Each structure stands twice: as structure tokens, then as C-alpha cells.
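Enquirer: Quoted from Swiss-Prot for the published mutagenesis Tyr17 to Ala: No effect in binding affinity to curdlan compared to the wild-type. If you look up Swiss-Prot, you'll see 17-116 marked as domain 'CBM39'. Among the mutagenesis entries in Swiss-Prot is Ala26 to Gln, noted as: Decreased binding affinity to curdlan to less than 40% of the wild-type. Quoted from Swiss-Prot, the note on the mutagenesis of Arg33 to Ala is: Decreased binding affinity to curdlan to less than 70% of the wild-type. Swiss-Prot gives this note for the published mutagenesis Phe41 to Ala: No effect in binding affinity to curdlan compared to the wild-type. Annotation of the published mutagenesis Ser63 to Ala in Swiss-Prot: Decreased binding affinity to curdlan to less than 90% of the wild-type; the original residue is retained in the structure shown. Positions annotated as substrate binding site by Swiss-Prot, on the basis of experimental evidence: Asp65, Trp92, Thr93, Phe94, Arg103. Quoted from Swiss-Prot for the published mutagenesis Lys68 to Ala: Decreased binding affinity to curdlan to less than 80% of the wild-type. Quoted from Swiss-Prot, the note on the mutagenesis of Lys70 to Ala is: Decreased binding affinity to curdlan to less than 80% of the wild-type. According to Swiss-Prot, the mutagenesis experiment Phe76 to Ala carries this note: Decreased binding affinity to curdlan to less than 60% of the wild-type. One entry in Swiss-Prot concerns the mutagenesis experiment Arg77 to Ala. Its note says: Decreased binding affinity to curdlan to less than 60% of the wild-type. For Ala82 to Gln, Swiss-Prot lists a mutagenesis experiment annotated as follows: Decreased binding affinity to curdlan to less than 80% of the wild-type. Positions annotated as domain 'GH16' by Swiss-Prot: 188-495.
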Amino acid sequence: MYKTCVWVLLFKIVLCYEAPPATLEAIHPKGLRVSVPDEGFSLFAFHGKLNEEMEGLEAGHWSRDITKPKNGRWIFRDRNAALKIGDKIYFWTFVIKDGLGYRQDNGEWTVEGFVDEAGNPVNTEGSEITPGVEFTSTSLNPESPQSIPNQPPDNLPAKPPSEGYPCELSLSTVSVPGFVCKGQLLFEDQFNIPIHRGKIWVPEVKFPGEPDFPFNVYLSDNAEVNDGKLIIKPATLESKYGEDFVRQSLDLSERCTGTVGTAQCLREASGPLILPPIITAKISTRHQFAFKYGRVEIRAKMPKGDWLYPEILLEPRDNIYGVRNYASGILKIASVKGNAEFSKKLYAGPIMTGSDPYRSFYLKENIGYESWNNDFHNYTLEWRPDGITLLVDGESYGEIKPGEGFYNVANSYKVEAAPQWLKGTIMAPFDELFYVSIGLNVAGIREFSEDISNKPWKNSATKAMLKFWDARSQWFPTWDEDSALQVDYVKVFAI
């Protein structure tokens, strides 16, 4: 079985320790016992539901942290559980070993018999079963990974180090159970194995849409790992599907990661409304890792080529404040447009609406001596409960402070979502869980302003995508091997 290991969470990819599978026992006449052998743990946690599947890593009907072993085992005991033959328990467990956490995920166990307090199989009348009769006490879903390293459960109260915490607790929180230590590495991927094997990233398969409406479709084939780097390349739709395919239809529904039945998964060309003529890719940690507050470091080489721009983002996992027009915000970690005339301008920061002037109100710029896409650079975004700091190669170039809240300025610009942010903290909408996403976009109706002299389309025009495609003899020659977005590593630290 392939296993993963991390500092704090799921995501430093090396072979490592595997949490022991739990043994579940139905006690006669009443009760449930769950245990694992003591292998030097400092904590054991059990979370489960009776006859109801778990929703991810929820607490469950049973939610207990055990801090001491007994007779060589860590034991959870519910003396009031009234179980019967055929009942099914869905569960996950968690252990801490040598300061790192490990989970047994997606556990399923069906009551097939009972034991007494000593663990001897008994019948429903309470008499001991004759030795030799088979008795099954534990079962796992074989299709699911059994052990995924992570950090200790976050439903534990904050305790000082003297009461069991080995560190100063962080302001950061994460999407999987765990206390977080200040400065601790939460996530790391150095892209040493294919994306699908790590099972950390989800490649998007869909047509991106509002509010930016880029002129590309995301397909998984255009993201690959090569020589320790993530490579995302642009390619024409015709290179994959044939000449003039932009005037056909493309149905991604069977593997679409967007909303099936919408334009995210199915497009049909009609007159001047052609299909997005470029294929790119986007990957995200949406299903595996999200966090609130931390420092993101990404070493990347930006793409060269007209009308290309990278999307290196933090995106909201739950869209608490709304879905449309970035109502729940996005954080640009770094972006550089691929056109030569823009390649010395690095920009990043928070975006909270789809259109200017407020869209770019908080974006910060760093004008380089040379083009940012000539080489790899270290791009950093530090996200705190009181603001955001942007750095490149260790040098700060931007600071964003919310003041009394982002609402005040947004409301003066008549941003529709602004009143929703009053429900949160002064950092709203940036006070919820966000995940990491990395992608490549082409053109669209927001990133390139109308005053660019050689731009072949108007953002507001119905024929915008067609005009872009018809001008390919102008921009396509600027694309080559350097037009790929290359990422060396991604790291997320607690603050």
C-alpha cells in the first residue's frame, strides 16, 4: 500500500509509519470498545457514527480523545452503546507518535457477534462461544487508504505545553483535525512523483467561467510532473481534437470537476461563439488540504508568451460569503503576465470582486530590473488575522491591512457582497479556510485592460474569444517551451 507522511499534516511525500488498524468489539449485553496497540503513542482519538456514513473528517456521534494507554492498548469505551447484529459503524481514528499524527481513514465495521468484557466471544444470551468458532472484530473499506499522516485533532482545547502540547500553539488552523505548532510545516510538495500518485492535488477538468472567463479549458493531460517540477503547458484545442474543432461541441460531463449540466462541463459552438481555443490545466488541494492563516511559499518560473498568465492562488473552500464575483475572496500569491511588455511587473494580493476599480484596489506590484519569467523565484504570501504580507525572494513588497474591515472601502465601491463580510472578523472574507490552486489561464475579459494597443479583442464584445483566436498568427509565435508554468515546490507554514 502506498503511504504518505508530513510534518503536521498530509503532505510531505515520503514513505513512513502507518497507523495500526483499530479493533472494534461489540460488548454483551451493552457497549462498544475500540482499541489499538500501544506503539509509543501520546494520544489516540476515535470518531464514529452508527449506521450513518461520516461526512469527511467530522467529529461523529462518538468523538473521544484518549490520553493514556491501559495494559498495552489505547482504548475507547462506550458502556451505553446498544448494538445489534448487522449494525454498521463508520469511523476514523487518529494517533500521535513522535510528535506527528497519523489517521486510519474511511473505516467500516459491521457487528457480526459479541464479546464479554474479557474479549471472549459470546452468543446473544451471554454464554461463551466454543473455541474455534470464527469471530470477526474489525473490517476496513479496502478501497480506501488506511493511514494518512496528519496533525493532532483540532477539537482539543488549547492547553499550555505543560499539559501535553509540545510547542507554542499557532494562530493557523487546518482542515484536518490537529493542533498546530507555531512555525510548523503544514504542507509540502516538491513534485517528485506524478500528481495522481500523491493523491494530494485534484486536476480540474472543466471550462472556467465567471468572472474572468478565460479563453481556455482545463484538462488534466496538460499538467505533468517532470524532473521534480510541476509543468503546466498551453496547447491549442485543435492540436488535440483536430482542425476547426473550435466550432464543434465538447462534453466533459463524464469526468468534469465542475457542475454537471452547466457550461462548466458542456459547451457547444454557435456562430461567433466558439469553444475556448486553448487547453491548459489547473490543480488544487481543495479536497485534501485547506487552512486559515499561514505562510505560503512557492518557487516557480512564470510563463512567457502573449496573453498567458498564471493562477497561483488561495481559494475559499466553502464560499461562506458567496460564490459569484469572488464574494468570498481569492488571494493571488503571485502573477506575471506573459507578454514581454508586462513581464517585469509582478503583482499579487487579495481580490474581492470581479471588476475594477475595486478588483485591483489591494493588489501590490513589484517592478523588476529584469523579466520575472526569465528564471525561478520564491514567491511568498503571509496571511495573518491582522493583514497580509507579500514577498519575493525574501524581500517584502506589499502589505495589506484591513483597518476596521474590508467592508468599509468595498461598500463605498458598491461591492454587492460587502454586507456579508460584516458577519465575520475584520479580515472577512479572508477569515475562513482556503486551499492552494495552481493553474494557467489565457486572455479572458478581466486580466488585460482595453487600453493595450495590440490586444485583438474587446473585453465586452460578444466575439471576444473569436477575435482572439482569429489573431493567432500574431500571438501564437510568441509561445514556445518557455510558455509553460513551472513550479519547483509548494510549502505552507503555520504562523
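Every residue, even glycine, has its Cβ placed from backbone N, Cα and C.
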Enquirer: Using a 10 Å radius around each Cβ and counting other Cβ atoms from all shown chains, which of the mutagenesis positions Lys68, Lys70, Arg77 yields the largest count?
Expert: Arg77
Enquirer: Measure from the Cα of Arg77 (mutagenesis position) to the Cα of every one of the recorded positions Arg33, Ser63, Asp65, Lys68, Thr93, then give the nearest.
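Expert: It is Arg33, whose Cα lies nearest.
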Enquirer: Please work out which residue of Tyr17, Phe41, Phe76, Trp92, Phe94 has the most C-beta neighbours within 10 angstroms of its C-beta, and give that one of the recorded positions.
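Expert: Answer returned by the neighbour count: Phe94.
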Enquirer: Could you work out which of the recorded positions (Arg33, Arg103) has its C-beta surrounded by the smallest number of other C-beta atoms within 10 A?
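Expert: Least crowded of the recorded positions Arg33, Arg103, by Cβ count within 10 Å, is Arg33.
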Enquirer: Within its own chain, what residues at least 6 apart in sequence put their Cβ under 8 Å from the Cβ of Ala26 (mutagenesis position), listed in sequence order?
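Expert: Non-local contacts for Ala26 (mutagenesis position): Leu32, Ala81, Leu83, Asp87, Val111, Gly113, Phe114, Val115.
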Enquirer: If you measure from the Cα of Tyr17 (mutagenesis position), which of the recorded positions Arg33, Lys70, Phe76, Phe94 is the nearest?
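Expert: So, spelling it out, the nearest of the recorded positions is Phe94.
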Enquirer: Within the chain of Thr93 (substrate binding site), which residues six or more apart in sequence place their C-beta under 8 angstroms from its C-beta?
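Expert: The list for Thr93 (substrate binding site) reads Ala19, Ala22, Val34, Val36, Phe44, Ala45, Phe46, His47, Arg103, Gln104, Gly107, given in order along the sequence.
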Enquirer: Which of the recorded positions Arg33, Phe76, Trp92 has its Cα closest in space to the Cα of Ala82 (mutagenesis position)?
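Expert: Ranked by Cα distance from Ala82 (mutagenesis position), first place goes to Arg33.
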Enquirer: Please give the maximum pairwise Cα distance, in Å and rounded to a whole number, for the substrate-binding set Asp65, Trp92, Thr93, Phe94, Arg103.
Expert: 13
Enquirer: I need the CA-to-CA distance for Lys70 (mutagenesis position) versus Phe76 (mutagenesis position), whole Å please.
Expert: 10
